[in-house]
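A.B. asks: Handing you this structure, nothing more for now.
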Amino acid sequence: MAYPGHPGAGGGYYPGGYGGAPGGPAFPGQTQDPLYGYFAAVAGQDGQIDADELQRCLTQSGIAGGYKPFNLETCRLMVSMLDRDMSGTMGFNEFKELWAVLNGWRQHFISFDTDRSGTVDPQELQKALTTMGFRLSPQAVNSIAKRYSTNGKITFDDYIACCVKLRALTDSFRRRDTAQQGVVNFPYDDFIQCVMSV
């Protein structure tokens with residue numbers, strides 16, 4: 001069974017360029033990368049960034065383009081999506097993965113924001129999710145639209161938060177769906193950990 005939000009699985013995000021960014025010396029064992037300058041400007045000596053630092057990094061990089069910078073809660077979601085060791089931080093390689101994902105989602109948002117208002121409506125959200133490979137019931141899409149829209153419009157920041165949460169929950173579900181049947185059975189405590197970690 002193919003899962004949305006994974007490269008090669010029909011959706012979720014698209015590989016993208018990394019854009020221009022100042023380079024810099026790498027942490028030991030890492031080669032220089034164009035994104036390193038943004039990352040190193042906010043990372044501590046441990047080579048990790050938390051949600052506050054990620055917010056500063058993304059704001060300084062201008063990845064949001066003409067849209068409002070990401071709020072702290074969206075940055076927390078981004079960190080949790082890639083926080084495989086549950087440290088509450090991300091390293092440079094995770095940051096590069098996030099950068100590629102964000103660029104893909106940003107391009108996707110732009111393609112559905114046809115009036116260039118900086119928002120999409122619930123119908124456009126449904127189309128966007130479908131083209132990313134998410135096969136959701138109308139009831140699920142309605143719940144998502146209610147959660148992420150304000151006055152019937154979904155901002156870029158909320159769109160990204162929605163994409164992050166869908167990917168993180170899909171990843172969590174996928175790890176438990178070992179038979180790839182689209183159905184899982186797991187303990188309540190495990191469910192709470194899955195949902196509360198994103």
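Note: Cβ is positioned from N, Cα and C throughout, glycine not excepted.
Got these off Swiss-Prot a minute ago, pasting:
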type    : residues                               : note
DOMAIN  : 29-64                                  : domain 'EF-hand 1'
DOMAIN  : 70-103                                 : domain 'EF-hand 2'
DOMAIN  : 100-135                                : domain 'EF-hand 3'
MUTAGEN : Phe112 to Leu                          : Reduces affinity for calcium 5-fold
BINDING : Asp113, Asp115, Ser117, Thr119, Glu124 : Ca(2+) 2 binding site
A.B. asks: Among the binding-site residues Ser117, Thr119, point out the residue whose Cβ has the most other Cβ atoms within 10 Å, with all shown protein chains included in the count.
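C.D. replies: Counting Cβ neighbours within 10 Å, the top one is Thr119.
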A.B. asks: Can you list the residues of the same chain, besides Asp113, Asp115, Ser117, Thr119, Glu124, whose Cβ falls within 8 Å of the Ca(2+) 2 site's Cβ centroid?
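C.D. replies: For the Ca(2+) 2 site, the extra neighbours are Phe112, Thr114, Arg116, Gly118, Val120, Asp121, Lys153.
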A.B. asks: Quick one: average pLDDT across the domain 'EF-hand 3' (100-135), no decimals.
C.D. replies: 90
A.B. asks: Fewest other C-beta atoms within 10 angstroms of its own C-beta: which of the binding-site residues Asp113, Asp115, Glu124 fits that?
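C.D. replies: Each of the binding-site residues Asp113, Asp115, Glu124 was scored; lowest Cβ tally within 10 Å is Asp115.
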A.B. asks: Are there any residues in the same chain, six or more apart in sequence, whose C-beta is under 8 angstroms from the C-beta of Phe112 (mutagenesis position), and if so which?
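C.D. replies: Those within reach of Phe112 (mutagenesis position), by Cβ under 8 Å and sequence separation of 6 or more, are Val120, Glu124, Leu125, Lys127, Ala128.
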A.B. asks: Which residue counts does DSSP give the domain 'EF-hand 1' (29-64) for helix, strand and coil?
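C.D. replies: Its residues divide into 16 helix, 1 strand, 19 coil.
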